Amino acid sequence: MAELPQSRINERNITSEMRESFLDYAMSVIVARALPDVRDGLKPVHRRILYGLNEQGMTPDKSYKKSARIVGDVMGKYHPHGDSSIYEAMVRMAQDFSYRYPLVDGQGNFGSMDGDGAAAMRYTEARMTKITLELLRDINKDTIDFIDNYDGNEREPSVLPARFPNLLANGASGIAVGMATNIPPHNLTELINGVLSLSKNPDISIAELMEDIEGPDFPTAGLILGKSGIRRAYETGRGSIQMRSRAVIEERGGGRQRIVVTEIPFQVNKARMIEKIAELVRDKKIDGITDLRDETSLRTGVRVVIDVRKDANASVILNNLYKQTPLQTSFGVNMIALVNGRPKLINLKEALVHYLEHQKTVVRRRTQYNLRKAKDRAHILEGLRIALDHIDEIISTIRESDTDKVAMESLQQRFKLSEKQAQAILDMRLRRLTGLERDKIEAEYNELLNYISELEAILADEEVLLQLVRDELTEIRDRFGDDRRTEIQLGGFEDLEDEDLIPEEQIVITLSHNNYIKRLPVSTYRAQNRGGRGVQGMNTLEEDFVSQLVTLSTHDHVLFFTNKGRVYKLKGYEVPELSRQSKGIPVVNAIELENDEVISTMIAVKDLESEDNFLVFATKRGVVKRSALSNFSRINRNGKIAISFREDDELIAVRLTSGQEDILIGTSHASLIRFPESTLRPLGRTATGVKGITLREGDEVVGLDVAHANSVDEVLVVTENGYGKRTPVNDYRLSNRGGKGIKTATITERNGNVVCITTVTGEEDLMIVTNAGVIIRLDVADISQNGRAAQGVRLIRLGDDQFVSTVAKVKEDAEDETNEDEQSTSTVSEDGTEQQREAVVNDETPGNAIHTEVIDSEENDEDGRIEVRQDFMDRVEEDIQQSSDEE
């Protein structure tokens, strides 16, 4: 094999060669393939297709021609990159769902919104649309520069005159090397109005431009949610715009509904969207859809029908579809375009400024071109006028000349004519020698002089030129402008909140004695039959009952306050919904409790921003605090500090108030203080609080509650040895905060220390739990009503080494009330006060009772007589002691 000549071998470092070659390739892709020019909004392939259509005379008034002919001509002359890329680009320009203002008028199958491809180019035909002519208008008047094509045999435009702002009108998308562009389409009327405003006020702000240009206007219409993404994109060139389908909920008879989708987001494949919905229904990720069909047609337009089950919530299903399917998606704006041949990220104003400058250049160059042509014509007419004035001499000179060249030279010398004038005289027909033709030449000459003056005035005054640009843009707006298709919905629709996907319904959340939590619909309880009195049998490790309960909406908030002074927050729907028989899930699986942290209070709240409601806290060491409810509106999953206190202290209870209640604090040594809530100054969320009650040695707070000034409620006291009593709230006079309180029971070895102090109405049941796991349920109304100093009556018999550990209020069984076994709980009423609500807690089948206590009536009567005799003397002694303490 013959060796190559040495001169043809060029040794290069492979690293340098790779670097330079890749950079050359990258720049070629960026500049000559993937990015649009800021002036005409076209990539090279689109520009070449439109120029090829223009050169072939495929205007809207001509018949269609085969797409294969167009593609072949463009590929052969301007774009040697394969026919498929050219045809695909042309197809997209013909799709009214891809281009806001299609630039190609296609005949045949040019694809669909379902992702169907266009027919082969040998079957389809095309021509230019009317608006495309405005992109090419004046292209032959030296308005733009032409460059050589790929082989140097043809000339092609470097940019089109673009008499309307196509970059923003039709948008653009493309992926280059190291960068990409994605520009949304806009409404032509709004765009031209924006350009006009910019031309009148170069210092206009983007906010002012947005008064003319509301936002993108997609060819598939649909909705845009909010303006924040639009504003960010217009200001910085980058942003995310939320797009949503237009859907309505229709009634279809029989109490059933259907969701009808009539517009879908831009660039969404309708067929894939429907497949996604069907997949979610099949996988049971969306429930309640019974039928799904595509009724789209040329007559009705887009129409996707989703039938909804009778018992399903159509609004919730639609919100789920928005979140989980392309019914709602985003358009990522990245406004990169070629500016002076270089890729640049531009904002809205910069895009319009570059376009306006381009139009001024086009109009200026066209004016200069027209001026040159007008002056050339005037020059010819001046020669013809001279010839008509000396017609006999002209004819004689021509007759005497032997050749055309001699005649031309003779005319130039004798009449001081230019070569062009002399040639025009020689070319003049004899019929122009008539008087009528002479008048026409004179009139044309005078018109040309006026026209030349106008053109020179345009070039001499920038404002006159700018006004001409405005007039031409206004004309295009009036001819091609249309109404906005895409509706912009205001109101902060950036994301669907979880509650938008969940039906709002009344629920019950229960927290058990053993810290298991669950939720159930209120309707589940109401459907139950009455259960038996007594206690369901359980193993020792499984003994449990509902210790706290709240009723609320799935969209309401639940605040969990722990013994360590922290607060956690959940939405109602965030608590798992389980069956009635289920014991629930450990509360630590729902909220991230710290070690040794126990829920002390659970409160349901609808509006955490309320300025009229307060939370009152009480700790074991007698500290009390009042804080505005609004301080707890922003609680994260990890919880936050609700009250600060010493290490040896802990939170006992929290109550929600209206700010006008009386506070009741009770201690284990049977002291109780009552003082107005108004004496507590509202403190911050993490504040420590102030002294609520002065504790004697060894004493601690065991209960916190609230009461109205004229309350008919009673104070229930239960002691560790199983004794209890009821005393009217009004037997406890108001005193100053921080006092030692007054006696609420006589503590002896017989009844033991107080374990529970709370308010009751007399309509509740009481659940009493011992340290041995024995549980008893009894009617509060069966507990004797005694004076403050009474010891109370026996509520439960205890064995050796047993004591009462927990007491919980439960709504009593009463035939005349609800015929349901319901538990008392507190929630916020409209006036901000805590109100009693009910929900069933007993199972339908009571099971085997492990302990049922019958109160000995004779023993109780005897105890009562002894206590009544002592009550009066104890009151007198206590009042004297209290007075001395306060002094």
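In case you wondered, yes, glycine gets a Cβ from its N, Cα and C as well.
Just the original residues are modelled here, none of the noted substitutions.
The domain 'Topo IIA-type catalytic' annotation in Swiss-Prot covers 35-501, and the record cites sequence analysis as its basis.
As a published mutagenesis entry, Ser84 to Leu or Ala appears in Swiss-Prot alongside the note: Resistant to fluoroquinolones. Sequence-distant neighbours of Ser84 (mutagenesis position): no residue of the same chain at least 6 apart has a C-beta under 8 Å from its C-beta.
Around the Cβ of Glu88 (mutagenesis position), the same chain contributes no residue under 8 angstroms that is 6 or more positions distant in sequence. Here Swiss-Prot notes a mutagenesis experiment, Glu88 to Lys, with the remark: Resistant to fluoroquinolones.
Residues or ranges marked as active site, O-(5'-phospho-DNA)-tyrosine intermediate in Swiss-Prot (evidence: sequence analysis): Tyr123. Cβ neighbours within 10 Å of Tyr123 (active site, O-(5'-phospho-DNA)-tyrosine intermediate), excluding its own Cβ and spanning all shown chains: 13. In the three-state DSSP scheme, Tyr123 (active site, O-(5'-phospho-DNA)-tyrosine intermediate) falls into the coil class.
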